[in-house]
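K.L.:
Would you mind keeping the following structure in view while I ask a few things?
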Amino acid sequence: MSGRPRTTSFAESCKPVQQPSSFGSMKVSRDKDGSKVTTVVATPGQGPDRQQEVTYTDTKVIGNGSFGVVYQAKLCDTGELVAIKKVLQDKRFKNRELQIMRKLDHCNIVRLRYFFYSSGEKKDEVYLNLVLDYVPETVYRVARHYSRAKQALPIIYVKLYMYQLFRSLAYIHSFGICHRDIKPQNLLLDPETAVLKLCDFGSAKQLVRGEPNVSYICSRYYRAPELIFGATDYTSSIDVWSAGCVLAELLLGQPIFPGDSGVDQLVEIIKVLGTPTREQIREMNPNYTEFKFPQIKAHPWTKVFRARTPPEAIALCSRLLEYTPTSRLTPLDACAHSFFDELRDPNLKLPNGREFPALFNFTTQELSSNPSLSSILIPAHARNQAAVSTTSNTTSTSDSNTGERGSTNNAASASASNSS
């Protein structure tokens, strides 16, 4: 979609990265059916760095790009499918994607199961292999299916997908991590369960106030206006803009801002939002305040979308696609928006008859930006269920292996006890 070069995912380090002693110890054999079986020494994605042998088979390429190659494989011990992302590792740097993924543990983020290093064909070539959850579909492919059939994506799916995206953003933003490449292709989907998982942290970065960042980031259609203006001191609200573009695309059946170039991208945005005011330009990048833009009026949001588009969807979109970065909703505020109220109905099920995926198991980490929203985000039926679950499992809450999720998933039960 964009011809941009792949941004680096390497973080500077004062000394070369030390590879594990087991580096490159990859054994290939054949099973009784003649299938290729690969055994590697890998490190778990979370927890202590205790290396272990991991054996997989049925390897096939499912994606590639400037970043490297993605394979699908089957773990021999469990039969589970995984995705293995193989990227060239620069020995001078730590891999930023790996550092970030090892911190993350959330139901709406693809899980790093293991990682291992392997050698390449050339001398001194080192590859990092990330073993990830395999999820069969993407929002991009599902939306394209409906678009080609000249049908609108059912609004219940728009709500489910966007809500889970905002949950994942609330979680990573609570750590100061900005994804920087939110787009439908990076939103993995299980079509049976409607579970969404955010993937591809190759452009992600922990943003630090006062430290500059590259502005040529994010795929063009989803690029926030401050990035087009060349800002280098942007915040994680660029992810919120991108999410707003995804929401608009799911409602429209096509990208809302389909620019042919960086400049044309801004033209497409101005066609909808109108010309930014001097103050809005200052908020995006102070260096552009004297630049003269043609004065164009904003297009009414109700005319941007189809006639039957729910007013709450339009209202949410208008709060995400704001020129001023600080005026955009936070991901947690977005989750609490009335557009998602239907998801809080205890009697609702998926169109295929299945139960909804987990939507209310908020962690204290997720809620940290605005804990007062828990009364909206965790509906009464979920609070009651959490309270019952906590009562019956009081002896199991100290499991030392639960990490971030286990130790913080009691936000709902804490909210229940506070409300009783």
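Placement of Cβ uses the backbone N, Cα and C atoms for every residue, glycine included.
Per Swiss-Prot, the features are:
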| type | residues | note |
| --- | --- | --- |
| DOMAIN | 56-340 | domain 'Protein kinase' |
| BINDING | I62, G63, N64, G65, S66, F67, G68, V69, V70, K85 | ATP binding site |
| MUTAGEN | K85 to R | Inhibits enzymatic activity. Induces duplication of the anterior dorsal axis |
| ACT_SITE | D181 | active site, proton acceptor |
K.L.:
Check the recorded positions I62, K85 for other C-beta atoms within 10 angstroms of each C-beta and report the one with the most.
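P.N.:
Compared across I62, K85, the most Cβ atoms within 10 Å surround K85.
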K.L.:
From the Cα of K85 (mutagenesis position) across to the Cα of N64 (ATP binding site), what is the distance in angstrom?
P.N.:
9
K.L.:
Using C-alpha atoms only, work out the spacing between S66 (ATP binding site) and K85 (mutagenesis position) and round it to an integer in Å.
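P.N.:
Between the Cα atoms of S66 (ATP binding site) and K85 (mutagenesis position), the distance comes to 12 Å.
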K.L.:
Can you tell me the CA-to-CA distance separating D181 (active site, proton acceptor) and G68 (ATP binding site), as a whole number of Å?
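P.N.:
Each residue's Cα considered, D181 (active site, proton acceptor) and G68 (ATP binding site) end up 17 Å apart.
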K.L.:
Taking the residues I62, G63, N64, G65, S66, F67, G68, V69, V70, K85, which the record names as binding ATP, find the longest CA to CA distance and state it in Å to the nearest whole number.
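P.N.:
With I62, G63, N64, G65, S66, F67, G68, V69, V70, K85 as the binding residues for ATP, the largest Cα distance is 14 Å.
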K.L.:
Averaged over the domain 'Protein kinase' (56-340), what pLDDT does the predicted model reach?
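P.N.:
When the pLDDT values over the domain 'Protein kinase' (56-340) are averaged, the result is 95.
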K.L.:
Between G68 (ATP binding site) and K85 (mutagenesis position), how many Å separate their Cα atoms?
P.N.:
7
K.L.:
With an 8 Å cut-off on Cβ-Cβ distance and a minimum sequence separation of at least 6, pull the same-chain contacts of V70 (ATP binding site), or say none.
P.N.:
V61, I62, G63, N64, A83, I84, K85, K86
K.L.:
Let me know the DSSP-derived helix, strand or coil state of the residue listed as 'active site, proton acceptor', please.
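P.N.:
The residue listed as 'active site, proton acceptor' sits in coil per DSSP, no helix or strand.
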